[in-house]
Amino acid sequence: MMADEEEEAKHVLQKLQGLVDRLYCFRDSYFETHSVEDAGRKQQDVQEEMEKTLQQMEEVLGSAQVEAQALMLKGKALNVTPDYSPEAEVLLSKAVKLEPELVEAWNQLGEVYWKKGDVASAHTCFSGALTHCKNKVSLQNLSMVLRQLQTDSGDEHSRHVMDSVRQAKLAVQMDVLDGRSWYILGNAYLSLYFNTGQNPKISQQALSAYAQAEKVDRKASSNPDLHLNRATLHKYEESYGEALEGFSQAAALDPVWPEPQQREQQLLEFLSRLTSLLESKGKTKPKKLQSMLGSLRPAHLGPCGDGRYQSASGQKMTLELKPLSTLQPGVNSGTVVLGKVVFSLTTEEKVPFTFGLVDSDGPCYAVMVYNVVQSWGVLIGDSVAIPEPNLRHHQIRHKGKDYSFSSVRVETPLLLVVNGKPQNSSSQASATVASRPQCE
């Protein structure tokens, strides 16, 4: 190529790069120039901006000699929407064949495969890009892909999730001011939380990463997936006010995505049904309730009543039977409560298994049991003992509605004694988390 031609090609590429950068800036900073009310138009506006950009790129290219970089930029422009583009796949595949060291083309091609649902090929692209050059985009994308790879065993999936956290941390280390890296680290911790028995320390790390994403990058606050994923964690931790707020914000930012609205509605219905059942004690008639409570026996405490109870630290201890009304917020160590089930409530998500417990004429308490298999449950009239109950008082206000109740959180059915009997290990399952894979 002659010097003049080289200069011309360089000038063309600079112009193309500028057009593509402007297109991505339009998409990523959309809510800095538009209000949340315009959220429903965003996809259409981005599509129109993409078409305009492609037209301008054609004019700039003219009869200039096409090379890998130009193919990559055109493929990247086509890849700006959330949808899979076959044309982008063709252009980017050509670009990496012409210039295998072109890391950005590998990253873009990986994203195309990701949108196509071909997770294995996406993984190959991002891993391949990292062999050419360590870069934060490949690390971010690899972190996402690892959590979606098909595996033959739970152990293999756990290894992928741990690796996903590692890659996200590396991305953060490369640029601590990149909000996307922090957001992806939050998602990796979210998966780890559900994959390793819901350790509160890990949920705190997820929430901190999401907060950091918003702190370093204003655009992160406009990401509906961040709000939905954080709300999922809040819901599981029974911070219902924050969960409702998150679902509502995600729905406002992406009105055409039905999931946030559905999740907000489901949670509101759950809280409404729960508070109604708690107030009416499961609609149990006073005479029936007296008869149920009269049949409670010390034998119903099982191992919680004979000094055989083993605490989390492994030591055997005697628990003191106390009324529900005397419980303090938090874990009530050295205490056991015993009551009768007056209702149970299942949700579409099946988690938690919720039931109402009474032990006197006092109020009815919600008991929320996590990590249960679908076949497990308790029946109305069952006697249930809960050792070292973890109490929480809820005061929730959302969109003009108030919900107020007290609940006891039980991490596994194995902690409960039902009708004097400890629960079988087959009653326990582990929780999973679902996310919108192509939209991290």
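Every residue gets a Cβ built from N, Cα and C, even glycine.
Quick look at what Swiss-Prot lists:
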- Ser203 to Asp: No change in subcellular localization in non-stress conditions. No change in protein accumulation and stability in response to DNA damage (MUTAGEN)
- Ser221 to Ala: Decreased phosphorylation. No change in subcellular localization in non-stress conditions. No change in nuclear accumulation in response to DNA damage. Impaired stability in response to DNA damage (MUTAGEN)
Item to check | Separation of alpha carbons, Ser221 (mutagenesis position) and Ser203 (mutagenesis position) (Å) | outcome: 19
Item to check | Residues that sit under 8 angstroms from Ser221 (mutagenesis position) by C-beta distance, when 6+ apart in the chain | outcome: Glu214
Checklist outcome for this item: Here the 10 Å Cβ neighbour count for Ser203 (mutagenesis position) comes out at 19
